[in-house]
Amino acid sequence: MSPKRIISTPLAPQPIGPYSQAVQVGNTVYLSGQIGMNVRTNEMVTGPIRDEAQQAFTNMKAVVEASGAKMSDVVKVNIFIRNFNDFPAINDVMKEFFQSPFPARSTVGVAELPKNARVEIESIVVIE
């Protein structure tokens, strides 16, 4: 088994619990969930869900790039949302960060998320 490497960047919010921003094993990187927290203020982005989702994807991108990968290397995205009425807006934001062919994806409705977030995004990256 390949040794694991911990990925950490100051360009994304620091973990709010006992976990790493990402862990790399071999050429696969497993990203922890990112929420719409502004890294400079450590406050949640307020306003439309679109703004919160953009911040969550921006945070995810920072961790992806800290691993040495690109967003086009993302193979799987898991999105957790509190309200499925937000689904179309989150889809629109995702298209700002990914182009076809899109990564595989699951979207799961949940009752609550950390910091009262409305969306949380985790992903798996394979570095070629």
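From the backbone N, Cα and C atoms, a Cβ is placed for every residue, glycine too.
Original residues throughout; no substitutions modelled.
Noted in Swiss-Prot for the protein shown:
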MUTAGEN   Y19 to A  Loss of imine deaminase activity; when associated with A-33; A-59; A-91; A-105; A-114 and A-120
MUTAGEN   G33 to A  Loss of imine deaminase activity; when associated with A-19; A-59; A-91; A-105; A-114 and A-120
MUTAGEN   N59 to A  Loss of imine deaminase activity; when associated with A-19; A-33; A-91; A-105; A-114 and A-120
MUTAGEN   N91 to A  Loss of imine deaminase activity; when associated with A-19; A-33; A-59; A-105; A-114 and A-120
MUTAGEN   R105 to A  Loss of imine deaminase activity; when associated with A-19; A-33; A-59; A-91; A-114 and A-120
MUTAGEN   P114 to A  Loss of imine deaminase activity; when associated with A-19; A-33; A-59; A-91; A-105 and A-120
MUTAGEN   E120 to A  Loss of imine deaminase activity; when associated with A-19; A-33; A-59; A-91; A-105 and A-114
TODO: Please report the DSSP secondary structure of G33 (mutagenesis position), reduced to three states.
DONE: strand
- [ ] Enter the number of other CB atoms within 10 angstroms of the CB of E120 (mutagenesis position).
- [x] 22
- [ ] List, in sequence order, those mutagenesis positions among Y19, N59, E120 whose Cα sits within 10 Å of the Cα of P114 (mutagenesis position).
- [x] E120
- [ ] For each of the mutagenesis positions (G33, P114), count the other CB atoms lying within 10 A of its CB, then report the residue with the highest count.
- [x] G33
Task: N91, R105, E120 screened against G33 (mutagenesis position), Cα within 10 Å - retained mutagenesis positions - done: E120
Task: For E120 (mutagenesis position), the one of N59, N91, R105 that lies nearest, given that the mutagenesis positions are compared by Cα - done: N59
Open item on the list: For a quick check of packing: other C-beta atoms within 10 Å of the C-beta of N59 (mutagenesis position), how many?
Closed with: 24
Task: Separation of alpha carbons, N91 (mutagenesis position) and N59 (mutagenesis position) (Å) - done: 17
Open item on the list: Roughly how many Å lie between the Cα atoms of R105 (mutagenesis position) and Y19 (mutagenesis position), rounded to a whole value?
Closed with: 22
- [ ] Inside 10 Å of the Cβ of Y19 (mutagenesis position), count up the other Cβ atoms and send me the figure.
- [x] 10
